[in-house]
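Everything below concerns the one structure shown next.
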Amino acid sequence: MPYVYANAKALQDTEKVGNHHQCVELIQHYIRVGQASTWQQGAAVFGNKNIEVGTVIATFVNGRYPNHNSGNHAAFFLGQDTGGIWVMDQWKDDIAKPRVSKRYIRKLHNGSVRSDGTYIRMSNNAEAYFIVE
């Protein structure tokens with residue numbers, strides 16, 4: 001069952017939240033999703049026409065959220081087109097993104113999956129996102 005925060009669009013230009021301004025802290029601040037280590041990989045996001053605005057999405061490796069300091073990401077889904085997905089997120093160290101804001105994540109054109117099943121540039125690869133369950 002997906003987690004959905006109905007007011008995700010209203011977060012545009014709000015202050016970052018959490019002690020470290022991590023992406024997961026944004027999700028946990030607005031909706032009860034538990035610890036990221038308990039998250040389960042659901043359906044793929046890119047190309048899925050049945051995702052509700054505000055659905056929690058994240059990058060996964062072998063069905064689990066990696067929970068590393070960098071290289072993985074979580075966000076609220078806002079929409080998509082043929083080139084990528086729109087999300088509402090926060091980035092801890094991005095000075096160009098000082099507040100919670102909308103971001104477009106493109107589908108990579110040079111192949112997106114490695115031979116071990118991990119995704120190239122996961123945080124910036126539309127095909128690497130899945131619904132959190």
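Cβ from N, Cα, C; glycine included.
Since this is a predicted model, take the numbers as computed values, not measurements.
Following the DSSP three-state reduction, the secondary structure of Cys23 (mutagenesis position) is helix. The active site annotation in Swiss-Prot covers Cys23 (among others).
Packing around His73 (active site) is summarised by its Cβ count: 24 other Cβ atoms lie within 10 angstroms of its Cβ, all protein chains included. Among the features that Swiss-Prot reports, active site is placed at His73 (among others).
One mutagenesis experiment named in Swiss-Prot is Cys23 to Ala, and its note says No longer degrades peptidoglycan.
When the Cα atoms are compared, His73 (active site) and Cys23 (mutagenesis position) turn out to be 6 Å apart.
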